[in-house]
Amino acid sequence: MVSAISEDSASATASGQCEVVKEELPAGNYILVAVEIDTTGRRLIDEIVQLAGYTSKGNFQQYIMPYMNLNQAARQRHQIRVISIGFYRMLKSMQTYKIIKSKSEVAALMDFLNWLETLLAKQPNKEGIVMLYHDDRKFIPYMILEALKKYSLIDRFNRSVKAFANTCPMAKTFLGKHGIKNCGLRKLSMLLAKSKDGNSTKEDEHENPEGNSSITDNSGHKNQKQGAFEGSANVRAKMVYEMALQLIESESTESPESFESPESSESSEAEVKLLNAVRPFSQLLSSTILELKDQNHSLGRQNSFRPVFLNYFRTTLNYRVRAVKYRIGLAEHGFTLKSLKAIWSDKRKPGLELVLTAIDSLKTEETAELLDLLDSYYDPSKTTIKPRCKRSGNGTRRRNRAKGAASSKNGAIGAGGDNSVPDSATKPGGRPRRKRNNIRNNILGPQNTEKGSPKAEMKTSTPKSMSIKPPSEFADI
């Protein structure tokens, strides 16, 4: 597959970056499949925990046992964690507290490819599959391709899947004119559900002009939405597909009164409309692979700046976020630690300033901070700038509280650290210890408490034997 990619689709820039030329998806008859994943984190080195796909003809869902554990944010987002029982690791749900059945990554990917090939086999008139995803960062296709690349399955994947289509920019284009800026999956689903419920209410009022009561069963729909956990990739895949269909149907109609849900319209017509709408926002698989390759090179350039921002990563979250932003901005423009050092050796600080002003993602004060940081790192006569962190008062209060508790035990202060409060109001030090029974005391018996009295001696003599006379009835025997 990689060898089949044309060299004209990428051109090398002066900075060493790989500029990907976007190729448009050719017109044809394709199957739309919404795909979602749950991962151990939000980095390319993380692993897939759950892989899910949804289409009008069926769905696919499989949990994957990762080699690494989920980070704290991923555990809270997906409500699953990795547990160890003896020598075995397994996934456990944090909602039901039950063990989740999972497979290895290669087995899950093979099942996913078999499912995609089965979809194409059932519809021989289709030319391929276009995968829908809703993500502003393009994280989902990169993670899927990274997993397929581990086991050399990209060629087989390319036989079925022709392109990836991102519904996030499509939603921003359609809803931007209405003043809607937040185009997250959850927000869009709520907006479209409200518009659908409002239109159904208007239709009921139009059908009952006399005011006759009409009962609509909205409780079942609400309970279904409430019971569906959006942290699961299986639920989100279905949400992506239904949201895209509803978005196209609402955009195709001019007035909200004529809104038609995808359930009432024919699925084939709705899918054709959706396919025509997502074509401008789709990207061929070859272009996505080249973008992934450039992302891996960008990560290598980011890691080269680690010595510069080492002090930033050792401080608070604010400085760590700024360090990540600076590294991404430098790496996206093709700079490395060695290339910036060559510029500094040639033109010193003015040369760095000329280069950093070309980064549009940085503000003026951020550019000045980054310039001073790089200049102090490259110049041996200067000390490297270290971020100044304001110490919060929590640690001081905690130490003072500990000191107060220690001094109160010594009886120097009263309750709450106030000398005017008597010590009788303070909490007692503890229960008086009860005297333990001493084995030696039991053996020696009561001791003489008078001063100068000799210690009691142990009684070793046995008591005198007592003669017992037999009863009279046994005397004649």
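Glycine is no exception: its Cβ is also placed from the backbone N, Cα and C atoms.
One natural variant named in Swiss-Prot is GLY220 to Ser, and its note says In strain: msh9.
HIS221 to Pro appears in Swiss-Prot as a known natural variant, with the remark: In strain: afc1, afc7, f17, m32, msh9, msh37, ps1, ps2, ps3, ps9, ps10, ps11, ps12, ps14 and ps15.
Per Swiss-Prot, natural variant SER267 to Thr is noted as: In strain: m32, msh37, ps14 and ps15.
For the natural variant ILE289 to Val, the note given by Swiss-Prot reads: In strain: afc1, m32, msh37, ps14 and ps15. In the three-state DSSP scheme, ILE289 (variant position) is classed as helix.
Among the natural variants that Swiss-Prot reports, THR315 to Ala is described with the note: In strain: ps4. THR315 (variant position) carries neither a helix nor a strand DSSP state and counts as coil.
According to Swiss-Prot, the natural variant THR367 to Ala carries the following note: In strain: f17. In the three-state DSSP scheme, THR367 (variant position) falls into the helix class.
The Cβ neighbour count for LYS382 (variant position), using a 10 Å radius over every protein chain in view, is 11. Swiss-Prot documents LYS382 to Arg as a naturally occurring variant and attaches the note In strain: f17.
Calculated from their C-alpha atoms, the gap between THR315 (variant position) and THR367 (variant position) amounts to 20 Å. Cα of THR367 (variant position) to Cα of LYS382 (variant position): a distance of 19 Å.
ILE289 (variant position) sits 43 Å from LYS382 (variant position), counting Cα to Cα.
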